[in-house]
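What follows is a short report on a single structure.
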Amino acid sequence: MAWFGYCLALLALTWHSSAYGPDQRAQKKGDIILGGLFPIHFGVAAKDQDLKSRPESVECIRYNFRGFRWLQAMIFAIEEINSSPALLPNMTLGYRIFDTCNTVSKALEATLSFVAQNKIDSLNLDEFCNCSEHIPSTIAVVGATGSGVSTAVANLLGLFYIPQVSYASSSRLLSNKNQFKSFLRTIPNDEHQATAMADIIEYFRWNWVGTIAADDDYGRPGIEKFREEAEERDICIDFSELISQYSDEEEIQQVVEVIQNSTAKVIVVFSSGPDLEPLIKEIVRRNITGRIWLASEAWASSSLIAMPEYFHVVGGTIGFGLKAGQIPGFREFLQKVHPRKSVHNGFAKEFWEETFNCHLQDGAKGPLPVDTFVRSHEEGGNRLLNSSTAFRPLCTGDENINSVETPYMDYEHLRISYNVYLAVYSIAHALQDIYTCLPGRGLFTNGSCADIKKVEAWQVLKHLRHLNFTNNMGEQVTFDECGDLVGNYSIINWHLSPEDGSIVFKEVGYYNVYAKKGERLFINEGKILWSGFSREVPFSNCSRDCQAGTRKGIIEGEPTCCFECVECPDGEYSGETDASACDKCPDDFWSNENHTSCIAKEIEFLAWTEPFGIALTLFAVLGIFLTAFVLGVFIKFRNTPIVKATNRELSYLLLFSLLCCFSSSLFFIGEPQDWTCRLRQPAFGISFVLCISCILVKTNRVLLVFEAKIPTSFHRKWWGLNLQFLLVFLCTFMQIVICIIWLYTAPPSSYRNHELEDEIIFITCHEGSLMALGSLIGYTCLLAAICFFFAFKSRKLPENFNEAKFITFSMLIFFIVWISFIPAYASTYGKFVSAVEVIAILAASFGLLACIFFNKVYIILFKPSRNTIEEVRSSTAAHAFKVAARATLRRPNISRKRSSSLGGSTGSIPSSSISSKSNSEDRFPQPERQKQQQPLALTQQEQQQQPLTLQPQQQQQPQQPRCKQKVIFGSGTVTFSLSFDEPQKNAMAHRNSMRQNSLEAQKSNDTLNRHQALLPLQCAEADSEMTIQETGLQGPMVGDHQPEIESPDEMSPALVMSTSRSFVISGGGSSVTENILHS
């Protein structure tokens, strides 16, 4: 088995030596050998391998000048180290460098050479081989370029723990140490580059891009990382395509069609130059311009793409370049290259031919004749000349390298070349650490050190992982746990050189991976030249920017970057472009007309200064003034009959409550505060209840006095002044209790209402409890209803007491106002709620004031003749006569029915005649006037002791039984004469009938003396007279003052019933008669 392994190793080495001839490698002996993998060519020639004969090795095509420069950088670094006394003294580094042709197959051929040589060296087969010279093991490999190539190489080298230090492979997949154990690199991870690309797109506010990636281990992971970063930044990708340098024409055209039809103007490309070149050629052929290319580092400075004939397509490209380094002496080293001097560099011959477009004869020592063409195979060589060199002129060998412009001499921005230089020095410093290792301080078991003369690849890998040194630029070089060397990026922009028309790469910014997020990117926009030589940033968005005041609205079925601009709703705003959502204004603010900002809402309430508030205030003040004026009039004329008849004390209290009603309306005007909200409803409710309570007590007392059948001492006791005030207090106290409960359980408070109107804040009072408010108004209306009932019943009282009629009107007004108030209150909002209540308060208050008091004030001020005791007595007597007359007219029908039942004759139909004459012309004789003036009012005791006096009649009519009642005033006499055509035998029936009739008359007598109970009338068969002394006529609500004494010379009106069952009025003048007739 051992011999079988030896044979495999020998076969691999033999095969590899035949595959790579002398012209296909750069090699130099040394104590320690470093391997190198560089893309000297961009690809290989496609051949149809039909396997009819032995397959031949593919031929590399399309020379890569930058690849040759990178190779030169490795050779320069090795020679510089060999000449340095400080680094690896007494040791020489050698190299074996192969061309990968930018393909995996060629790279693996070279890698097999490294692995096979190491295997042979480890087997120590020199004693079995007839070898002319010993080739040491390759302890480290520098390369490769593309991530796909490096991935394949790393898988193979990792099996033998041969360290691989790449200078250009940036795929993030290579950071996986579980798979790529021996891989390290001097270029940053693509993860940072993808993040930087997304940051650039976000910086220019682009959100609609396309992506193109090479279909390899470099393009796919890179573009996948970009997608992740783009999604975090709300960047949408319109299309995503994969390309390769081996893609056929149809595939390339399909990708170009997608690019041409897309609305995305920015295209992100993760690819190498060779993979992208076929696509760019087709785009140039179709002349598709106006695109912004965002280039990854692999092609950002590619000479295949950065060609002047492509500039109208790729001009303005933004790319990422590695940080340029300084390599002292490298420029001179590049200029010294010559095929006859570079004996260890087998690639120099082809470089010379490609640079000067000539053919260099093999083995030539001097210049060859110009214009000599070679059409056959050269001696000593088996290589078939390709079409690019077959008909070239021979090279003289004296060509000047500085006379031509090639990427090889672009040494101003050394990026990849510096990475190669740094990779070589990293390996050298690892070897230096081994060389200077002291026993006990080593990295191996028990602190042991490796032997530099017998060093193995895995030992170098161990030291590379712990490497830490300072390079020639003063930077610290160390590999992280993933084998990556963190670095920064330069941002370059493709310009057209005005000097020679070539494409130059202008540095317009940088990306610092060490900085904080948001501070990593710096771009100088003034230096950027966009496609078409424009200085304006191109637009690459699916939708136009949404200006301030709008937001982005999602379009169904489209990516999130494709949106429509939706205006912010009222109450919301957006102060920036492309806002994803509108911000809601604070509660006290509202959006302006353009929805770009918030402005303070208008605050509205029933203000003192607005016209409506001024009008209501003036009406309230007018009401207060009128009420105060009426109160003043009543106080000034407090001793007049009209004022006395209205119960002065309750009238004063009623006017005071009206003052409070008018004043309470002012609490509803002005900005509501907590204290005004808690005061206004109770003030309104208590004031109105006090007012209505006064009216209720007055009205009810008048009704009870005038309709009481027997006004006994019980009535006089309980309807005194104190009881009246007590009833007013009790009615008002109930309202006070309601208000206290309301304020304790749910007190009203000021409230800023934002919901009624969007742009206005209504400052109103929150009532706390609608039930409490309803109870307050309901109790007020209940008292008003009771008051209305009694007032309606009292509407026909004497004229001087007919304020009940006006109270009825005022209550009607009150109900109309408050019934209208309820729907108006419920249907209004804002300040109009307060206005409606103020109007209701004022209307009800004016109604009460006008109906109850204006008529009296008018009489007091403008009709003083009606403000006399005679007027009051006449009105009272008229009411009494009307009641008595009604009772008298009803009685004959009753008597007739009773006579019929007893078998008596039917009485004649009563007739009546009414006449009005002076006292001297009375048809019926008047009783003699009393010689002594009687007191107008008697004490309670005197009223109880004084009997009714019977006086003889002045005229006798014996043929008719006659019962006569005579009522004597201090100023005259009123005589009631009642007669019936009844037989003598029915005297007892007559007596009973007269007693019943006297009860009807007592209703009238009650109006004459309400403080004195009337005894039943005493009637005999003969006429009789009853005289009652006048106690003075007073208003129905007054009980604490003495009436004035009138002169006895004036005769008061009298009602006299004749023998023919008619009645006449005696005395009082025609006006009284007319009033009675009217009644």
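Note that Cβ sites are derived from N, Cα and C of the backbone, with glycine treated the same way.
None of the substitutions listed is reflected here, since the structure keeps the original residues.
All protein chains considered, the CB of Ser417 (phosphate binding site) has 27 other CB atoms within 10 Å. Annotated phosphate binding site per Swiss-Prot: Arg66, Gly67, Phe68, Arg69, Trp70, Arg415, Ile416, Ser417, in sequence order.
Under the heading Ca(2+) binding site, Swiss-Prot lists Ile81, Ser84, Leu87, Leu88, Thr100, Thr145, Ser170, Pro188, Asp190, Glu231, Asp234, Glu297, Tyr489, Gly557. Long-range Cβ contacts of Asp190 (Ca(2+) binding site) within its own chain (separation 6+, distance under 8 Å): Ser147, Ser170, Ser171, Arg172, Tyr218, Pro221, Gly222, Lys225, Phe270, Ser296.
Annotation comment: Swiss-Prot describes Ser147, Ala168, Ser170, Glu297 as L-tryptophan binding site, evidence class similarity to another entry. Other Cβ atoms within 10 Å of the Cβ of Glu297 (L-tryptophan binding site) number 25 in total over all chains. According to its DSSP assignment, Glu297 (L-tryptophan binding site) is coil.
The spermine binding site annotation in Swiss-Prot covers Asp238, Ser240. Ser240 (spermine binding site) carries a strand DSSP state (E or B). Under a cutoff of 8 A between CB atoms, and with a sequence separation of 6+ in the same chain, the neighbours of Ser240 (spermine binding site) are Gly210, Thr211, Ile212, Ala213, Ile223, Arg227.
DSSP assigns Leu723 (mutagenesis position) to a helix in the three-state reduction. Annotation of the mutagenesis experiment Leu723 to Gln in Swiss-Prot: In nuclear flecks (Nuf) mutant; gain-of-function mutant; mice develop cataracts and display ectopic calcification.
Annotation for Asp234 (Ca(2+) binding site): spatial neighbours Asn207, Thr560, Cys561, Ser580, criterion Cβ-Cβ under 8 Å with sequence separation of six or more. Summary: among the recorded positions (Ile81, Leu87, Ala168, Leu723), the fewest other C-beta atoms within 10 A of the C-beta are counted at Leu723.
Secondary structure at Tyr489 (Ca(2+) binding site), taken from DSSP and collapsed to helix, strand or coil, is strand.
Across the fold, the C-alpha of Leu723 (mutagenesis position) and the C-alpha of Arg66 (phosphate binding site) stand 123 Å from each other. Considering only the binding-site residues Gly67, Arg69, Trp70, Ser417, the residue whose Cα is spatially closest to the Cα of Tyr489 (Ca(2+) binding site) is Ser417. Sequence-ordered, the extra residues of this chain that approach the phosphate site, with Cβ no more than 8 Å from the Cβ center of Arg66, Gly67, Phe68, Arg69, Trp70, Arg415, Ile416, Ser417, are Phe38, Leu71, Gln72, Ala73, Val420.
Applying an 8 A CB threshold to same-chain residues 6+ apart, the list for Thr100 (Ca(2+) binding site) reads Leu37, Phe38, Pro39, Ile40, Lys106, Ala107, Ala110, Gly143, Ala144, Thr145, Val149.
Trp70 (phosphate binding site) sits 17 Å from Ile81 (Ca(2+) binding site), taking the CA atoms of both as reference points. Listed in chain order, the residues near the L-tryptophan site other than Ser147, Ala168, Ser170, Glu297 are Thr145, Gly146, Ser166, Ser169, Ser171, Ile187, Asp190, Tyr218, Ser296, Ala298, each with its Cβ within 8 Å of the site Cβ centroid. In this structure, the C-alpha atom of Leu87 (Ca(2+) binding site) lies 32 angstrom from that of Glu297 (L-tryptophan binding site).
Between the CA atoms of Glu297 (L-tryptophan binding site) and Ile81 (Ca(2+) binding site) there is a gap of 29 Å.
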